[in-house]
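Copied from Swiss-Prot, the annotated features are:
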- 2-78: domain 'Ubiquitin-like 1' (DOMAIN)
- Arg44 to Ala: Does not affect ISG15 signaling, interaction with ITGAL or activation of SRC family tyrosine kinases (MUTAGEN)
- 79-157: domain 'Ubiquitin-like 2' (DOMAIN)
- Ser83 to Ala: Does not affect ISG15 signaling, interaction with ITGAL or activation of SRC family tyrosine kinases (MUTAGEN)
- Tyr96 to Leu: Reduces ISG15 signaling. Strongly reduces ISG15 signaling and abolishes interaction with ITGAL and activation of SRC family tyrosine kinases; when associated with D-102 (MUTAGEN)
- Arg99 to Ala: Strongly reduces ISG15 signaling and abolishes interaction with ITGAL (MUTAGEN)
- Thr101 to Ala: Strongly reduces ISG15 signaling and abolishes interaction with ITGAL and activation of SRC family tyrosine kinases (MUTAGEN)
- Gln102 to Asp: Reduces ISG15 signaling. Strongly reduces ISG15 signaling and abolishes interaction with ITGAL and activation of SRC family tyrosine kinases; when associated with L-96 (MUTAGEN)
- Thr103 to Ala: Strongly reduces ISG15 signaling and abolishes interaction with ITGAL (MUTAGEN)
Amino acid sequence: MGWDLTVKMLAGNEFQVSLSSSMSVSELKAQITQKIGVHAFQQRLAVHPSGVALQDRVPLASQGLGPGSTVLLVVDKCDEPLSILVRNNKGRSSTYEVRLTQTVAHLKQQVSGLEGVQDDLFWLTFEGKPLEDQLPLGEYGLKPLSTVFMNLRLRGGGTEPGGRS
């Protein structure tokens, strides 16, 4: 069954999102991203008025939300730079200052400049997952001193994980 949830921001503005009881916080955050353009990793949600933080991957109904409910949205600007490590194919790690709102493509440009390898000749992975150029770094849960791996593309038409050439 579908219902509307009120999302209230600290500045006082409110908006509605359509949900179902089986939806999780991750799905709610995706709806909020579509509505106001704030990435999911920047969203902190809490039940109004209790202030209890919502748990990711838990159905909204299990957290006491239903028709007529309101959640508070706090947006983390993620302005502070953080240092991460990028390990190249020779096993050497270099430190990079990044912001979580930067895209993977921006980090690849930085790595390309330092490593002397064109950015279309490598891809980056974190915790075994390939990083998508168009996504912000914050979508991957990077923390200070996280290690990202640089993977060189093989000559001769090899493909990277995900089937891209």
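The backbone N, Cα and C atoms fix where each Cβ goes, and this holds for glycine too.
Heads up, this one's the original sequence, none of the swaps are in it.
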Next item on the list: With H, G and I counted as helix, E and B as strand and the rest as coil, say where DSSP puts Thr103 (mutagenesis position).
Entry: strand
Next item on the list: Out of the mutagenesis positions Ser83, Gln102, Thr103, give me the one sitting nearest to Tyr96 (mutagenesis position) by CA distance.
Entry: Ser83
Notebook entry, point to check: Counting only residues 6+ apart in the same chain, whose Cβ is under 8 Å from the Cβ of Gln102 (mutagenesis position)?
Noted result: Pro136, Leu137
Item checked: Model confidence over the domain 'Ubiquitin-like 2' (79-157) (mean pLDDT, whole number) -> 94
Check: Can you tell which of the mutagenesis positions Ser83, Arg99, Thr103 lies nearest to Arg44 (mutagenesis position) in space, using Cα positions?
Finding: Arg99
Margin query: With Cβ-Cβ distance below 8 Å and at least 6 positions apart along the chain, what are the contacts of Thr101 (mutagenesis position)? List them in sequence order.
Written below: His39, Gln42, Lys77, Cys78, Asp79, Pro136, Leu137, Gly138
Margin query: Comparing the mutagenesis positions Arg44, Arg99, which residue's C-beta has the most other C-beta atoms within 10 angstroms in this structure?
Written below: Arg99
Margin query: These are the mutagenesis positions: Ser83, Thr103. Which one scores highest on other Cβ atoms within 10 Å?
Written below: Thr103
Item checked: Cβ neighbours of Tyr96 (mutagenesis position) where a neighbour is any other Cβ within 10 Å -> 17
